[in-house]
Amino acid sequence: MSSYYARRPLQSSGCSNSDSCWDGAPIEITESGPSVAGRLAALASRMTIKPLMTVGSYLSPLPLPLGFVDFACRVWRPGQGTVRTTINLPNATAQLVRAPGVRAADGAGRVVLYLHGGAFVMCGPNSHSRIVNALSGFAESPVLIVDYRLIPKHSLGMALDDCHDAYQWLRARGYRPEQIVLAGDSAGGYLALALAQRLQCDDEKPAAIVAISPLLQLAKGPKQDHPNIGTDAMFPARAFDALAAWVRAAAAKNMVDGRPEDLYEPLDHIESSLPPTLIHVSGSEVLLHDAQLGAGKLAAAGVCAEVRVWPGQAHLFQLATPLVPEATRSLRQIGQFIRDATADSSLSPVHRSRYVAGSPRAASRGAFGQSPI
């Protein structure tokens, strides 16, 4: 059992299916660590990735071959017995991942919709395969990871459309909202929260949200002014200048009603009907700002929000599973949260008439196949 230090008392079950949060404040827990392996991983990130981020931030106006990152990660082969299937969406693809022993995505049980990070400009199912494979096992669930369109060629709105299409694909398989957990890391945390808010317009409420080292606010200033900008093992301050420029350029290319796409800030639209939310974040990274700000806004609105802070780790240290013990521990905790959040949902497939081919909604989103996967 992991040890931790709670900044405030923890409810016996933490955040689960409850729509309320204890006395309107988020639960925040500081985990033990870092281990020697965690320290070494953070040092390696500081010595290699952070300098590359610094150089890349100066070269951001140039067309950088960022798609190579996910392509190169194809060498990370899935573990023995892991099943990966490519799913075609209207404007993108996704990969359905099942760890050994996990049932097919047939509308029964639970399912995780995973939105990868990478500053909206890079990465994909291959770069995040270790996290997704492990999460499928710990959550005892299929995981659908979306290879959404990236900026600056496409806009954030287009990326969110792809995530929404993936959610509709799961609904077409027979999953009900209370069987679906939205999860994302870094920029994928932004997409997970924004998707949950878009689903509110359809009166759909997923079982829960999981955000790992999440970027929840596009505004760069608060992060650049945060004390952790000096201790972050991955992001230099200038990286957020580059990200802001990329996002603006992408929005300008996507005209909506004759004007550039509006930039959407999810934290400005928090409502009490959002699902319970679990956030894992490093205590040394600058995105601790977004994690704590987001949890505070959720809790103030009456949404159960829990933050687990991991001291001394690199951004998205979960990628280092199983080499870093805290990475495995974090993913195991997330898997337990997902199982708890979906424990009350019925495990039988449901009527799919709203989503069958030929219905107005299916026609507008594209028809999806129904074969077992």
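Any Cβ shown, glycine's included, is placed from N, Cα and C.
In sequence order, G117, G118, A119, I212, S213, P214, L215, L287, H315, L316 are the residues of the chain that are 6 or more apart from S186 (mutagenesis position) and have a CB within less than 8 Å of its CB. Experimental mutagenesis at this site is recorded by Swiss-Prot as S186 to A, annotated: Loss of activity.
The active site annotation in Swiss-Prot covers S186 (among others) and rests on a curator's inference.
Look at E285 (mutagenesis position): DSSP puts it in coil. Over all protein chains present, the Cβ of E285 (mutagenesis position) has 30 other Cβ atoms lying within 10 Å. For the mutagenesis experiment E285 to A, the note given by Swiss-Prot reads: Loss of activity.
Annotation comment: Swiss-Prot describes E285 (among others) as active site, evidence class a curator's inference.
Of all the Cβ atoms in the protein chains shown, 26 others lie within 10 Å of the Cβ of H315 (mutagenesis position). For the recorded site, H315 (mutagenesis position), the DSSP three-state label reads coil. Swiss-Prot gives this note for the published mutagenesis H315 to A: Loss of activity.
The active site annotation in Swiss-Prot covers H315 (among others) and is backed by a curator's inference.
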